[in-house]
Amino acid sequence: MASFQIHQDMSNKENPGIKIPAGVKNTKQPLAVIGGKAEKNALAPRANFAVLNGNNNVPRPAGKVQVFRDVRNLNVDENVEYGAKKSNVVPVVEQFKTFSVYEDNNDTQVAPSGKSLASLVDKENHDVKFGAGQKELVDYDLDSTPMSVTDVQSPMSVDRSILGVIQSSDISVGTETGVSPTGRVKELPPRNDRQRFLEVVQYQMDILEYFRESEKKHRPKPLYMRRQKDISHNMRSILIDWLVEVSEEYKLDTETLYLSVFYLDRFLSQMAVVRSKLQLVGTAAMYIAAKYEEIYPPEVGEFVFLTDDSYTKAQVLRMEQVILKILSFDLCTPTAYVFINTYAVLCDMPEKLKYMTLYISELSLMEGETYLQYLPSLMSSASVALARHILGMEMWTPRLEEITTYKLEDLKTVVLHLCHTHKTAKELNTQAMREKYNRDTYKKVAMMESVEMSKDDFDQLCEAYNCKQKEDEHQQPDINTKSNVNLFYKF
């Protein structure tokens, strides 16, 4: 083992006042003792730092000269001069008190020149306008950093809800219509962070346009199952039904389920899989989607447990690497769920209509070969149209046509397919989706009866919708002309 030695001062140049006893070799040289005699024992203890009095703030008695304290007098209290000023000593209890946050009030606020304090904006209630006998929302400030996609509040989201300041009398009036007693439509805050993000008005159409461009990339092949030798559509349906149960067991977001199916189809479009490894591929796909979409995704051990230990952690992690390599790490894509959420926000969609739309859209995940040829935007638009028709509403509106960029005639083929899928859902062996949407959370939309629709029925609906649109177009110019003339003469 290598060793080193400190240079020895053999000539005693550093400390000439200290003598080294005769016969003592390799003795370490101590530091010079300040304030001692000329000769001291070489083995005497080194001086402590108390002899170096560098504190210039110590109160000194008047008329005396402060000198260095003798090292030998070790019983002298260094803080003896502070005894007269006990009022400056902070009590022990005060040291552990928490600090307080400065808050503006009328005593500390400074009003700008020409303005009174009463005209300043209240920082706590800047979005509430108090009137005589009423409280209504004004200019709700939207959160610009959405972090969650579910109704559970995100750890980084700020709760700015002001529903608590609304009087119960205001809520009871116009509950369904959202109209205040004064006749003004209330601007209720969004329900979660995703919808709060989409409420940014100036970006709404740009976001939709970006979704439409992104959905065309990284599409799975519609007929990939024909090249699979060991698996079939029935096996795929059973796997997706199991993924629905897993997502409900761990309360994963619906977007996680859509992404899992999307990754599965893209992987199977390029790789041939044996039936014994199909569940492993689905498990790894959901594991990737959960890590991509969820805030707190389940651990890999949870997925291994759900497979009844059919696979090991190493196998799941290895399959995760294979899937990511085959997909080239291109994981971001808009699904039908994203479009449905966007339409729900822009059109102020009722909850029952939204859940019915989601139920119809999720049923389409079970049939890969039928619906993989359609874009998610088209699938979501057709699901909205069929859900409105089932609930007895008008199938299509000008607002939906403007947002989705699809006319009612463009949805004919997909709507007819979805109508057949919704009708035969009760006869399927895979019932996880029906059990999911039979709950009170989803308004039990799966219990509603399906409707019969043929091509002729759909053509009649399209004709009626187009006739109504023409009538509205004939009436609209007269109203606009009258309004423009009035505005022109006012100026």
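Our numbering is plain: 1 for the first residue shown, then up by one each step along the chain.
Yeah, the Cβs are placed from backbone N, Cα and C, and that goes for glycine too.
Here the original residues are kept at every noted site.
According to Swiss-Prot, the domain 'Cyclin N-terminal' annotation covers 206-332. Looking only at the domain 'Cyclin N-terminal' (206-332), the predicted model's pLDDT averages out at 94.
What Swiss-Prot says about the mutagenesis result for Met235 to Ala is this: Abolishes binding to Z600; when associated with A-239 and A-242. If you take the C-beta of Met235 (mutagenesis position) and look for same-chain residues 6 or more apart in sequence within under 8 angstroms, you find Arg275, Leu278. When secondary structure is read from DSSP and collapsed to three states, Met235 (mutagenesis position) falls in the helix class.
In the shown protein chains, 20 other C-beta atoms lie within 10 A of the C-beta of Leu239 (mutagenesis position). Swiss-Prot documents Leu239 to Ala as a published mutagenesis change and attaches the note Abolishes binding to Z600; when associated with A-235 and A-242.
In Swiss-Prot, a mutagenesis experiment is listed as Trp242 to Ala, annotated with the note Abolishes binding to Z600; when associated with A-235 and A-239. Shown in sequence order, Gln279, Gly282, Ala432 are the residues of the chain, 6+ apart in sequence, with a C-beta less than 8 angstroms from the C-beta of Trp242 (mutagenesis position).
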